[in-house]
Amino acid sequence: MLWLFQSLLFVFCFGPGNVVSQSSLTPLMVNGILGESVTLPLEFPAGEKVNFITWLFNETSLAFIVPHETKSPEIHVTNPKQGKRLNFTQSYSLQLSNLKMEDTGSYRAQISTKTSAKLSSYTLRILRQLRNIQVTNHSQLFQNMTCELHLTCSVEDADDNVSFRWEALGNTLSSQPNLTVSWDPRISSEQDYTCIAENAVSNLSFSVSAQKLCEDVKIQYTDTKMILFMVSGICIVFGFIILLLLVLRKRRDSLSLSTQRTQGPAESARNLEYVSVSPTNNTVYASVTHSNRETEIWTPRENDTITIYSTINHSKESKPTFSRATALDNVV
């Protein structure tokens, strides 16, 4: 319990009038890499014997050390959360391993001697090692063959401590992750654009070729244009075939209708044959149509013999039989 008593005695004995005030000190900025180790350096007063050292983290006691000239120092870790990851050098500088994001904060070392006290302040930042830098692009090709590039740079797990900039030929073009440039192959030579991502512990870079990106866009534009041309051609061919079929069908219907209209009443009458059957007292007419049959008009000649056949009645009554001369008289 001696170390605890001495620590409390140090806190109460060295007030604002006996130590350097916190407001007048500039903390030392120390950057640590997530998962790795960091050391907070400690300097001793020259020519003075150190009684004890207290390490604080965010104003909470972290460790209490009592140096000895003839034996190993007494080291008492007062923060169990960081106890297994704490270590001290021969000069009692603090080493913190397997860094975590929660280790970020303010650290202080209070060194007590017989005549004075020294306060060292630190600000520890835990940063991620940058990795997996990528550049995405959205390119557009105009009709005048000018290529417009929209470039975006990114890294994995980026935070506010990561900065981006774009460079070309050693000149900084932008201090943002986004860059928009126009490139004309007719007047511009091959140009590379480099994105640089960095934080306090690491940096990455990635370069892209404007010529390569624009060539890819041109190929895509040509392929798209060819596909549209082929689709348009196929649609035109199918439309022409459908239109041709409609015209042929309409023409066929018109020819059929015209043929029907050219047949006059006389030809229609000639194409009809009537058969008269008179069973008993009823008469039944039947007609047979001979479409498109060629019919010759019969013209009687002088020497032709005209024969008329009488209708046979199937009734039992006997009909008188007329002679050929009588029949001819009746016709006349």
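All positions are counted from 1 along the displayed chain.
Any Cβ shown, glycine's included, is placed from N, Cα and C.
Computed from a predicted structure; not experimentally measured.
Some features that Swiss-Prot has for this protein:
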| type | residues | note |
| --- | --- | --- |
| DOMAIN | 35-120 | domain 'Ig-like V-type' |
| MUTAGEN | R108 to A | Inhibits dimerization |
| MUTAGEN | Q110 to A | Inhibits dimerization |
| MUTAGEN | S112 to A | Inhibits dimerization |
| DOMAIN | 132-209 | domain 'Ig-like C2-type' |
| MUTAGEN | Y274 to F | Retains reduced SLAMF6-mediated cytotoxicity, disrupts interaction with SH2D1A and retains interaction with SH2D1B; when associated with F-309 |
| MUTAGEN | Y285 to F | Abolishes SLAMF6-mediated cytotoxicity, disrupts interaction with SH2D1B and retains interaction with SH2D1A |
| MUTAGEN | Y309 to F | Retains reduced SLAMF6-mediated cytotoxicity, disrupts interaction with SH2D1A and retains interaction with SH2D1B; when associated with F-273 |
| MUTAGEN | Y309 to F | Reduced SLAMF6-mediated cytotoxicity |
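Residues within less than 8 Å, Cβ to Cβ, of R108 (mutagenesis position) and separated from it by at least 6 positions along the same chain comprise W55, L56, E59, L119, S120, S121, Y122. For Q110 (mutagenesis position), other Cβ atoms within 10 Å of its Cβ number 19. A sphere of 10 angstroms centred on the C-beta of S112 (mutagenesis position) encloses 21 other C-beta atoms.
Residue counts for the domain 'Ig-like V-type' (35-120) under DSSP (helix as H, G, I; strand as E, B; rest coil) come to 6 helix, 41 strand, 39 coil.
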